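Database features, via Swiss-Prot:
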| type | residues | note |
| --- | --- | --- |
| VARIANT | GLN22 to His | In strain: ZIM5C, ZIM10C, ZIM16C, ZIM18C, ZIM28C, ZIM30C, ZIM34C and ZIM53C |
| VARIANT | GLN22 to Pro | In strain: ZIM7C and ZIM12C |
| VARIANT | ASP338 to Asn | In strain: Canton-S and ZIM34C |
| VARIANT | ILE359 to Val | In strain: Canton-S, ZIM12C and ZIM16C |
| VARIANT | LYS381 to Met | In strain: ZIM5C and ZIM16C |
Amino acid sequence: MGNHQVIFLVLCTSLLFQNTIQQNVSFQLIREIDRYTPENFVLSVLNIEMILFEIHAAKAVESNNDLERSLIINFGYSEARQEVLDWGLRYKKASSAKFQMANKVAVSQKLPLSQKLRLVNEVLMTSAKKYDVTKDVRPSKLMDEWLSSHLDGVLANFVQEKKLNAGENIVAISGMTVTPLWASHFQSEINRYFVNNPGTGYASKDPTCVPMMHSLSSFETMSTDEAKGIYIPFSSANLGMLILLPRKGVTCKDILDNLNNQINVEYNDHKDVHLLLPIFKEKFDYNIAKFFNGINIEDTFKDSAFKSKAKIKINNFRVNHGIRFQPILRLEVVDDIDTGKTETFEVNRPFVFVIKDKINVYAVGRIENLDGLTDKVNCSKKYADL
């Protein structure tokens, strides 16, 4: 098959440029997916932004020989090179948090863009390794196996030579799986009910008895008119997960339509909270190319040091993004928890999660229904009796 396939791990951008991406593309994309996808979804904002940046930068290099030479010899165009270094810093942070991420971009090998994509990818990977003092950027057998099992089969289904040779068609595929390394210690496991959203088309519209992990720890919480939230830090990289529970009369869609305001709310001071999180895993396998139709991708890069007015159209954009909510260690199963007078935050209904740090969003998900996503367990009481 005549094409150029680039495998890369997601990297970083500077504060100003990142905020532009987050607002102009990522949040618009999330709203579009939320609008047309009633089921659960998991979206690696990090991977998608990196794919768009690589294509944009490659198009800029294609039209500027001096910029291309600068990237090759590492001299001149300091702002562009610094932008690449900033992507590397963000990748290092995600890598430290043990994100499993991989992307591929494919265009016809006959096109000049193929060589430019390869160059941009090589510079990005070199920049990532400059920040990688622990050497965990280097390819590993585990990552190769993960790429093979999760991405190559999907790519083969829709990347065909006849398509790639038909003009400048671009195909992208993005894979991500994250199992959060919670900083908080979970003490026990208990079976509780999760109230599914009846409008999502899943088989079960009744509450599902699911295993939940329980932690009594000190957390930061937040509150808006639409949601109440709790921030659960990860054990590395200064990342964490913000869980947003919609208030009565508010939906997850309402939260996602106003996500920028939700995630920028100041947190309350730390306090002891009984946290109950469902134990489950979810995968979002979808072609998201159509969701970019109403988004001006080029406007996103107006502040980039890589200058290009070329249109970006990705003909196929397949994502395979997943999340696993699970304890780090095996927990003792208990029948009940004495919460006393301490505040309880129980994630027992549809919710939104955001993996983030103080500046950047790394992943966003909406969980409407847990039917079939957890181990089958029995609750001690019928839901109607509670």
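Any Cβ shown, glycine's included, is placed from N, Cα and C.
At each noted site, the model still has the original residue.
ASP338 (variant position) carries neither a helix nor a strand DSSP state and counts as coil. Separation of the C-alpha atoms of ILE359 (variant position) and LYS381 (variant position): 44 Å, rounded to the nearest whole number.
Around the Cβ of LYS381 (variant position), the same chain contributes no residue under 8 angstroms that is 6 or more positions distant in sequence. Here the Cβ of ASP338 (variant position) has 7 other Cβ atoms within 10 Å, regardless of which shown protein chain they belong to.
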